[in-house]
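Let me begin by presenting the structure, written as structure tokens, before commenting on it.
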Amino acid sequence: MQIFVKTLTGKTITLEVEPSDTIENVKAKIQDKEGIPPDQQRLIFAGKQLEDGRTLSDYNIQKESTLHLVLRLRGGMQIFVKTLTGKTITLEVEPSDTIENVKAKIQDKEGIPPDQQRLIFAGKQLEDGRTLSDYNIQKESTLHLVLRLRGGMQIFVKTLTGKTITLEVEPSDTIENVKAKIQDKEGIPPDQQRLIFAGKQLEDGRTLSDYNIQKESTLHLVLRLRGGMQIFVKTLTGKTITLEVEPSDTIENVKAKIQDKEGIPPDQQRLIFAGKQLEDGRTLSDYNIQKESTLHLVLRLRGGC
């Protein structure tokens, strides 16, 4: 079959190959055509660098596929840059390259202006004037690229283990967006995350600005152990609302959830269970409210007592 090999200069080479050919064989064919020694060749397909011992069929390279040929500079090295979207960019660099140089290479590949790039390695943000060797970044190291959005801000998320995560966010980001960023960094599924700020649990559909979360604010991350539960809230009109809660949720949290669903301000809500009015600071487990329990909602009229 025929495949194409595109070089960084834009030249396209056509090769006759078999699916069973190894990458090593392909590099030998390129040497025959172009005179480039195999040890200076790097072949990329679908964003992956191809390994010498594997075959074209291992990588699902079919007829008329296009490989990309990158020259491995003597003394140069490859590093990877992973974005928050999960895309991995491969760069050819020298240990003596500055972070500024690396950002320029990323701009060449991806079109992202250097002033919007933040590069992270081993949990540290890298400074423009320092070099890769200053940070002990070696061949095949992976850097993380975070975009510094215009008008964006940094916030911190502290876990129960005491670890602090730094996030780049916008005031207009929803709590759902923030949980997705935490998943990208830490691998924790959003449905297991509960975020707390100023003592309140944050609801997915609301934004950071709704909660007056500003730059360098610290949120607290509590893991929602599988074992969240559903409860029902019945109003005097006979309507039943379903809520997702934790036994550790306070009555105040529950009223906030009702407000999000129904628009009723918490100060107008009275919740009754087993004949008792529930107090804001107590938790569902304090009242032995279990999954599929039904609470009753009575409206406290303005001026009422």
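Just so it is clear, glycine is given a Cβ too, placed from its N, Cα and C backbone atoms.
For all the noted positions, this structure keeps the original residue and models no substitution.
Look at the domain 'Ubiquitin-like 1' (1-76): DSSP puts its residues at 18 helix, 26 strand, 32 coil. Swiss-Prot lists 1-76 with the feature domain 'Ubiquitin-like 1', giving sequence analysis as the kind of evidence.
Look at Swiss-Prot and you will find 77-152 tagged as domain 'Ubiquitin-like 2', backed by sequence analysis. The average per-residue pLDDT of the prediction over the domain 'Ubiquitin-like 2' (77-152) is 84, rounded to a whole number.
What Swiss-Prot records for 153-228 is domain 'Ubiquitin-like 3', and it gives sequence analysis as the kind of evidence.
Residues annotated as domain 'Ubiquitin-like 4' in Swiss-Prot: 229-304.
Counting every protein chain shown, the Cβ of Ser65 (mutagenesis position) has 17 other Cβ atoms within 10 Å. According to Swiss-Prot, the mutagenesis experiment Ser65 to Ala carries the following note: Non-phosphorylatable. Reduced phosphorylation of human PRKN by an insect Pink1.
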